[in-house]
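Colleague: This is the structure I want to talk about, given as structure tokens.
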Amino acid sequence: MAFPIPARQLFIDGEWREPIKKNRIPVINPSTEEIIGDIPAATAEDVEVAVVAARRAFRRNNWSATSGAHRATYLRAIAAKITEKKDHFVKLETIDSGKPFDEAVLDIDDVASCFEYFAGQAEALDGKQKAPVTLPMERFKSHVLRQPLGVVGLISPWNYPLLMATWKIAPALAAGCTAVLKPSELASVTCLEFGEVCNEVGLPPGVLNILTGLGPDAGAPLVSHPDVDKIAFTGSSATGSKVMASAAQLVKPVTLELGGKSPIVVFEDVDIDKVVEWTIFGCFWTNGQICSATSRLLVHESIAAEFVDKLVKWTKNIKISDPFEEGCRLGPVISKGQYDKIMKFISTAKSEGATILYGGSRPEHLKKGYYIEPTIVTDISTSMQIWKEEVFGPVLCVKTFSSEDEAIALANDTEYGLAAAVFSNDLERCERITKALEVGAVWVNCSQPCFVQAPWGGIKRSGFGRELGEWGIQNYLNIKQVTQDISDEPWGWYKSP
């Protein structure tokens, strides 16, 4: 489907500005491999201009020093404007990222919902200011202020381009911070378009600045900038480590939402067809490009044969097509680089002795685009690369277990700790498994539902900190203790001269 990509510049201080070095990055439609436009390529010089604008906006009295209720009016206006322009954003997200149109619809709905939710959090912040602290000495009284951290750098990924940027923008702005957003260069179009929304609702200049560009050229200078007070990053564990190391030089706080290799544990007492659908959804949703993808299937040995047989039948029924086609449930992966990486994972699995039970190739009916069949890999050992490393593509590996203890051990056999799913009709067993799983989120009898009201984040090498919910806004607040002596009496520690 042909759809024009708007020609945009960098969004700095409420204006569209050409990059200082005037470079551009081509936008490639992953469904066709065709160049459909370009985006500006920011460098360290542009980062400097954007950070100065954000700091100036933070020091003005029309944002950070205002009430949460005042900021909430802007967040609600943004939510309304996103809803008004929903069709435009959905089309751009689909053509830029390759995700199925129906998924992009849900994403953009969630963008609006996220701004609406954090508008409420901004208002709630007003009621929490000057919260009293009970002290053991009557001559003192104490309270707590919740104040914005300052200028924050937000680095977002390409799998949910505008939505995961929103997970950072909305709470940061609700808290009263000003921000510089650096989205992934692989899918930046909707994030740039968001700058136009900011202007349309009258967001004060400099409150949000949007820089597209390559990680080393724009992301790294943002992380290391001495006038950026915090970094919130979503991306790979390897890049997250670099972000953390760079920020550490300035003792700069970071929140990191990184990779995963999440397990899905299926016990013998389940409705197999129901769980099979959740299994393919948990791994193949968003074209398999989900940090929380439950890509390690652990199924009880007593039902494994029947389960895997139905798994293949359901997987064969997935419609793989141009993302704009009605009923599309699997589109292309994001780029040629990602395509090659996934195919290398599959070939390595074969060479290590695994069986590609289904898929593993380009769909025969799609000659162009970065399409990969949904792939099921069996005969897995825990030493294999496919078991240990994040693929970030539509690849599911399958292993059996015989006992609850074995299931827990296999599920936790990973350096990651983002999410996990457990399926059983025995809810007491589900509760035991939930407590034992070393992750930040557990789905019981489902996989992947995510709500703005609930916290999101991982442990181990999946990062730290929590986005969304009431925890999301806390990432962007400084908690300040204020203690006052209310006695007329002298302190009396030293002898009076």
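Note: Cβ is positioned from N, Cα and C throughout, glycine not excepted.
Residues or ranges marked as active site, proton acceptor in Swiss-Prot (evidence: sequence analysis): Glu257. Here Swiss-Prot flags Cys291 as active site, nucleophile. Residues annotated as NAD(+) binding site in Swiss-Prot: Ser156, Pro157, Trp158, Lys182, Pro183, Ser184, Glu185, Ser236, Ser237, Ala238, Thr239, Leu258, Glu390, Trp456. Summarising the annotation, Swiss-Prot assigns K(+) 2 binding site to Val251, Lys460 and lists experimental evidence as the type of evidence. Here the residue is the original one, but Swiss-Prot notes a mutagenesis experiment at this spot, Tyr160 to Ala: Decreases binding affinity for betaine aldehyde; increases binding affinity for 4-(trimethylamino)butanal. In Swiss-Prot, the entry for mutagenesis Trp167 to Ala states: Decreases binding affinity for betaine aldehyde; increases binding affinity for 4-aminobutanal. The structure shown retains the original residue. Annotation of the published mutagenesis Trp285 to Ala in Swiss-Prot: Decreases binding affinity for betaine aldehyde; the original residue is retained in the structure shown. Ala441 to Ile appears in Swiss-Prot as a published mutagenesis result, with the remark: Decreases binding affinity for betaine aldehyde; increases binding affinity for 4-aminobutanal. In Swiss-Prot, a published mutagenesis experiment is listed as Cys450 to Ser, annotated Loss of partial inactivation by betaine aldehyde in the absence of NAD(+). Under its mutagenesis entries, Swiss-Prot includes Trp456 to Ala with the note: Decreases binding affinity for betaine aldehyde.
On this model, are these features tucked inside or out on the surface, and what's nearby?
Modeller: Around Glu257 (active site, proton acceptor), the C-beta neighbours below 8 angstroms that are at least 6 residues distant in the chain are Phe233, Thr234, Cys291, Leu418, Trp456, Gly457, Gly458, Ser462, Gly463, Gly465, Glu467.
Under DSSP, Cys291 (active site, nucleophile) is assigned to coil, being neither helix nor strand in the three-state scheme. Summarising the environment of Cys291 (active site, nucleophile), the number of other Cβ atoms within 10 Å of its Cβ, over all protein chains shown, is 28.
The Cβ of Thr239 (NAD(+) binding site) has 20 other Cβ atoms within 10 Å, all protein chains considered.
Here Lys460 (K(+) 2 binding site) comes close to Thr414, Glu415, Tyr416, Gly417, Glu438: these same-chain residues lie at least six apart in sequence, with C-beta atoms under 8 angstroms from its C-beta.
Sequence-distant neighbours of Tyr160 (mutagenesis position): residues of the same chain at least 6 apart with a C-beta under 8 Å from its C-beta are Asp107, Thr286. Tyr160 (mutagenesis position) falls within neither a helix nor a strand when secondary structure is assigned with DSSP, and so counts as coil.
Under the DSSP three-state reduction, Trp167 (mutagenesis position) is assigned to helix.
Annotation for Trp285 (mutagenesis position): spatial neighbours Glu103, Ala293, Gln448, criterion Cβ-Cβ under 8 Å with sequence separation of six or more. Under the DSSP three-state reduction, Trp285 (mutagenesis position) is assigned to helix.
Of all Cβ atoms in the protein chains displayed, 22 besides its own lie within 10 Å of the Cβ of Ala441 (mutagenesis position). DSSP assigns Ala441 (mutagenesis position) to a strand.
Around Cys450 (mutagenesis position), taking its Cβ as the centre, 16 other Cβ atoms fall within 10 Å, counting all chains. The DSSP secondary structure for Cys450 (mutagenesis position) is coil.
In the structure as shown, the Cβ atom of Trp456 (mutagenesis position) sits within 10 Å of 22 other Cβ atoms.
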Colleague: Anything within 10 Å of Trp167 (mutagenesis position)? Look among the binding-site residues Ser156, Trp158, Pro183, Ser237, comparing CA atoms, and list what you find.
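Modeller: Qualifying among Ser156, Trp158, Pro183, Ser237: Ser156.
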Colleague: NAD(+) site residues Ser156, Pro157, Trp158, Lys182, Pro183, Ser184, Glu185, Ser236, Ser237, Ala238, Thr239, Leu258, Glu390, Trp456: biggest Cα-Cα distance, Å?
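Modeller: Result: 24 Å between the two most distant Cα atoms.
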Colleague: Can you give me the same-chain residues 6 or more apart in sequence from Val251 (K(+) 2 binding site) with a CB-CB distance under 8 Å?
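Modeller: Correct list: empty, so none.
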Colleague: What's the number of neighbouring CB atoms sitting within 10 A of the CB on Glu390 (NAD(+) binding site)?
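Modeller: Excluding its own Cβ, Glu390 (NAD(+) binding site) sees 22 Cβ atoms within 10 Å.
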Colleague: Given the binding-site residues Ser156, Ser237, which one has the fewest other C-beta atoms within 10 angstroms of its C-beta?
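Modeller: Lowest Cβ count within 10 Å among the binding-site residues (Ser156, Ser237) is Ser237.
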